[in-house]
Amino acid sequence: MFADLDYDIEEDKLGIPTVPGKVTLQKDAQNLIGISIGGGAQYCPCLYIVQVFDNTPAALDGTVAAGDEITGVNGRSIKGKTKVEVAKMIQEVKGEVTIHYNKLQADPKQGMSLDIVLKKVKHRLVENMSSGTADALGLSRAILCNDGLVKRLEELERTAELYKGMTEHTKNLLRAFYELSQTHRAFGDVFSVIGVREPQPAASEAFVKFADAHRSIEKFGIRLLKTIKPMLTDLNTYLNKAIPDTRLTIKKYLDVKFEYLSYCLKVKEMDDEEYSCIALGEPLYRVSTGNYEYRLILRCRQEARARFSQMRKDVLEKMELLDQKHVQDIVFQLQRFVSTMSKYYNDCYAVLRDADVFPIEVDLAHTTLAYGPNQGGFTDGEDEEEEEEDGAAREVSKDARGATGPTDKGGSWCDS
């Protein structure tokens with residue numbers, strides 16, 4: 001394509017500087033260094049690295065990256081060669097191979113365009129859609145949309161609801177036990193007063209013993225509250241700190257994942273554009289001027305992928321630790337709860353068993369339960385008050401009649 005031109009096409013570097021260098025890589029057992037190559041004759045004036053594969057000599061060395069231009073292999077220039085020819089040159093070398101390159105000094109912020117931001121929004125929307133809805137709207141779903149970590153996030157939300165329910169139930173239970181302990185304390189005070197005022201020594205001792213039993217139960221209840229209360233603190237720590245921190249980490253991971261998917265989609269679109277122009281036989285400006293825009297997106301995609309991999313690793317580790325803590329913590333808390341409740345009920349049973357003082361014999365007044373013929377019926381204070389009021393009314397009526405005199409046959413009053 002460029003052979004017909006009488007001049008060289010100037011590269012459009014988009015203001016991105018390059019730094020020359022070289023690196024010697026030791027090939028692996030498959031005679032590979034772990035890079036894929038793009039560009040080259042006849043459509044692009046330069047060859048560049050499209051991708052550096054994981055766990056390969058090039059990736060482990062870390063010198064070259066996606067978007068870097070390859071200028072030579074073992075001191076031999078590759079200008080004007082195709083990517084297939086350059087790949088064969090690298091394969092022909094056994095053992096170590098020296099790659100000459102121009103390092104692309106790209107700033108990832110340059111690749112974060114409005115198009116990438118819109119693609120991130122699209123991926124975020126598609127993430128929460130079903131496959132049928134996405135297909136109906138004509139939205140493509142990336143392969144990482146059905147991410148297992150998203151399901152782990154849903155499980156985390158269910159765990160948070162479980163802990164929230166346990167916390168509320170424990171609070172209500174502790175409140176009920178506190179009120180119950182106050183009731184036992186009131187019982188103890190009442191029976192203690194009765195025992196102190198009881199003149200019969202045996203009955204007094206029985207009432208005091210029964211009062212002490214209720215006061216002991218109140219102490220057992222307070223001890224139960226002090227033992228179970230730290231359980232609320234541990235549950236709240238897990239619910240209000242560990243789970244929100246993990247949830248925030250997963251949200252950061254999703255943001256990085258959507259950014260990586262956006263760059264992948266952008267690379268796919270640019271590849272399709274390039275293939276379409278090649279099929280039509282029309283030169284593409286960015287390709288014929290060094291394809292720097294494409295190489296910038298390749299670099300951004302590689303760095304986004306590195307962040308995505310690291311973030312995914314961190315999230316998986318944090319989720320694993322959180323799951324282990326959940327299993328261990330829930331078992332420990334339930335064991336502490338059950339053992340504390342068991343001890344409380346056993347202690348209460350032992351105290352009440354020792355305080356078996358019934359029936360209690362008490363001395364009542366001799367007239368209280370006397371039903372003989374010489375004894376009148378039992379009257380309480382209200383009946384006595386009513387009798388006194390009736391007697392007073394009769395006295396007043398008698399005095400009134402004596403003062404006014406008798407009545408005549410017609411019922412009218414007459415003077416005496």
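Yeah, the Cβs are placed from backbone N, Cα and C, and that goes for glycine too.
Unsubstituted: the structure retains its original residues.
Residue counts for the domain 'PDZ' (22-105) under DSSP, helix first, then strand, then coil, are 15 helix, 34 strand, 35 coil. Sequence annotations record features per position, and here Swiss-Prot assigns domain 'PDZ' to 22-105.
Under a cutoff of 8 A between CB atoms, and with a sequence separation of 6+ in the same chain, the neighbours of CYS44 (mutagenesis position) are GLY38, VAL287, SER288, GLY290, ASN291. Looking at Swiss-Prot, you'll find the mutagenesis CYS44 to Gly noted as follows: Decreased lipid membrane binding, but no effect on peptide ligand recognition.
Under the heading Zn(2+) binding site, Swiss-Prot lists CYS44, CYS46, citing a curator's inference as support. Other C-beta atoms found within 10 angstroms of the C-beta of CYS46 (mutagenesis position) number 20, with every protein chain shown included.
Among the mutagenesis experiments that Swiss-Prot reports, CYS46 to Gly is described with the note: Decreased lipid membrane binding, but no effect on peptide ligand recognition.
While the structure shown retains the original residue, Swiss-Prot records the mutagenesis experiment LYS79 to Glu with this note: No effect on lipid membrane binding. Sequence-distant neighbours of LYS79 (mutagenesis position): residues of the same chain at least 6 apart with a C-beta under 8 Å from its C-beta are THR71.
What Swiss-Prot says about the mutagenesis result for LYS81 to Glu is this: No effect on lipid membrane binding. Using a 10 Å Cβ-Cβ cutoff, LYS81 (mutagenesis position) registers 18 neighbours.
Per-residue confidence over the domain 'AH' (144-357) averages out at a pLDDT of 87. Marked as domain 'AH' by Swiss-Prot: 144-357.
Quoted from Swiss-Prot, the note on the mutagenesis of TRP413 to Ala is: Abolishes association with Arp2/3 complex and the inhibitory function on Arp2/3 complex-mediated actin nucleation.
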How many Å separate the Cα atoms of LYS81 (mutagenesis position) and CYS46 (mutagenesis position)?
9
